[in-house]
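Q: Starting off with a structure, shown below.
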Amino acid sequence: MEDLDALLSDLETTTSHMSRLGAPKERPPETLTPPPPYGHQPQTGSGESSGTTGDKDHLYSTVCKPRSPKPVAPVAPPFSSSSGVLGNGLCELDRLLQELNATQFNITDEIMSQFPSSKMAEGEEKEDQSEDKSSPTVPPSPFPAPSKPSATSATQELDRLMASLSDFRVQNHLPASGPPQPPAASPTREGCPSPPGQTSKGSLDTMLGLLQSDLSRRGVPTQAKGLCGSCNKPIAGQVVTALGRAWHPEHFLCSGCSTTLGGSSFFEKDGAPFCPECYFERFSPRCGFCNQPIRHKMVTALGTHWHPEHFCCVSCGEPFGEEGFHEREGRPYCRRDFLQLFAPRCQGCQGPILDNYISALSALWHPDCFVCRECLAPFSGGSFFEHEGRPLCENHFHAQRGSLCATCGLPVTGRCVSALGRRFHPDHFTCTFCLRPLTKGSFQERASKPYCQPCFLKLFG
């Protein structure tokens, strides 16, 4: 900064000296003597110096040094001493600017690298336009102009440096509403340029900071909404909140198939998100009939899980009603099919036995079916007779065996008389004509009827 102050002091001294030279007052055309070959040169020099002084007063107003008033000086001889003084002053100014440029080159590059190139281009275009407007147009002269030192390169370099410093000062006074800006890189020593990686990183951070500040001034929130549960980086835009954490929408993925779960439903298992397909395929119970995952309603029976539409009778395929189901070898059956297939059968009607039954003759019987197989009469007193595996009443039992009295038709339980291929009670074996008992055992037979000897002789003798 000391070199800059010295440069400004020398510039002000040179400008004051040029101002004291003054500009020649314009005279009426008729009183002027014919100008020398270079008569237009002092007017051009004074115009340039006045224009340059005005521009510099405008550009370097931040120095806040008073300007000496312009004294009214007499007309100077054309381009005699003023050109020499101006040339010496400009040479001195060029030398000082070269020294300043060599000293502050790295600082200028570092400051300029922190601003977009569009600002520099716009600033240079505005400076060129302002210089074009401030400098008066000089008509072309038929006489060749003498060569003299030019201040264009030196003043442009100084203007660019001052514009960079002004932008840097404005950058330091940004409003506090935005995020804190990264600190400016410290100036490096001459001959040791900063690494390109640090310069590009600083420029990128500065541009991001300016963008966030602009968005904050426009009312757009740029504060981080937490760290992403996947990449562990701050979230500034859209956010997905799930499982007690925040996620970038593109990072909230299914743990099975890596499908984005931003706006769809998901399931959680051990702290990890899953899409419905992966969750059901991996963790849902399987149906005992079709072996497919169960997604909605489920029936639990026989130690396994079932789809409601698949929990049905394995025989007829009908769903179970209010009567429930019966199980056989781990398979469910409806009541009708279970009894039809596995219930004990009645020996009389061959139907399934549901409730009470009678066990007799090595078989099971419905109480209503255990009757005499000939007359279908129930057994009185609970006693029955068996003949060839069939339950019979006493009469039909003796009838089947031939043990009924041929006279009275009642069973012969005690002593009996066997004659004519039949059995008789002893009291009922009598003569057919006189009805006398044939106790002595002698009788005559005629047409399968017994007769005593006298009656037989009497009737058929």
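Yeah, the Cβs are placed from backbone N, Cα and C, and that goes for glycine too.
Just so you know, the substitutions we noted aren't modelled in this structure.
Taken from Swiss-Prot, the feature domain 'LIM zinc-binding 1' covers 226-285, and the record attributes it to sequence analysis. Swiss-Prot lists 286-343 with the feature domain 'LIM zinc-binding 2', giving sequence analysis as the kind of evidence. The domain 'LIM zinc-binding 3' annotation in Swiss-Prot covers 344-403. The domain 'LIM zinc-binding 4' annotation in Swiss-Prot covers 404-461 and is backed by sequence analysis. The annotation that Swiss-Prot gives for the mutagenesis experiment Tyr38 to Phe reads: Reduced phosphorylation. Loss of phosphorylation; when associated with F-60. Cys64 to Asn appears in Swiss-Prot as a mutagenesis experiment; the accompanying note says: Increase in nuclear localization. Looking at Swiss-Prot, the entry for mutagenesis of Cys91 to Ser says: Increase in nuclear localization. Among the mutagenesis experiments that Swiss-Prot reports, His366 to Gly is described with the note: Loss of interaction with PTPN12; when associated with G-369. Experimental mutagenesis at this site is recorded by Swiss-Prot as Cys369 to Ala, annotated: Loss of localization to focal adhesion; when associated with A-372. Among the mutagenesis results in Swiss-Prot, Cys369 to Gly has the note: Loss of interaction with PTPN12; when associated with G-366. The residue drawn here is the original one.
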Q: Just name the winner among Cys91, Cys369 (the mutagenesis positions) by count of other CB atoms within 10 A of its CB.
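A: Ranked by Cβ atoms within 10 Å, first place goes to Cys369.
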Q: Take the Cβ of His366 (mutagenesis position) and count every other Cβ within 10 Å, whichever protein chain it belongs to.
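A: So the number of other Cβ atoms within 10 Å of His366 (mutagenesis position) is 19.
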Q: In whole Å, how far is Cys91 (mutagenesis position) from Cys369 (mutagenesis position) when you measure between their Cα atoms?
A: 142
Q: How big is the gap, in Å, between the Cα of Cys91 (mutagenesis position) and that of His366 (mutagenesis position), rounded to a whole number?
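A: Counting only the Cα atoms, the answer is 138 Å.
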Q: On average, what pLDDT score does this prediction assign to the domain 'LIM zinc-binding 4' (404-461)?
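A: Across the domain 'LIM zinc-binding 4' (404-461), the average pLDDT comes out at 80.
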Q: Once the DSSP letters are reduced so that anything not helix or strand counts as coil, what is Cys369 (mutagenesis position)?
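A: Once the DSSP labels are grouped into three classes, Cys369 (mutagenesis position) ends up as coil.
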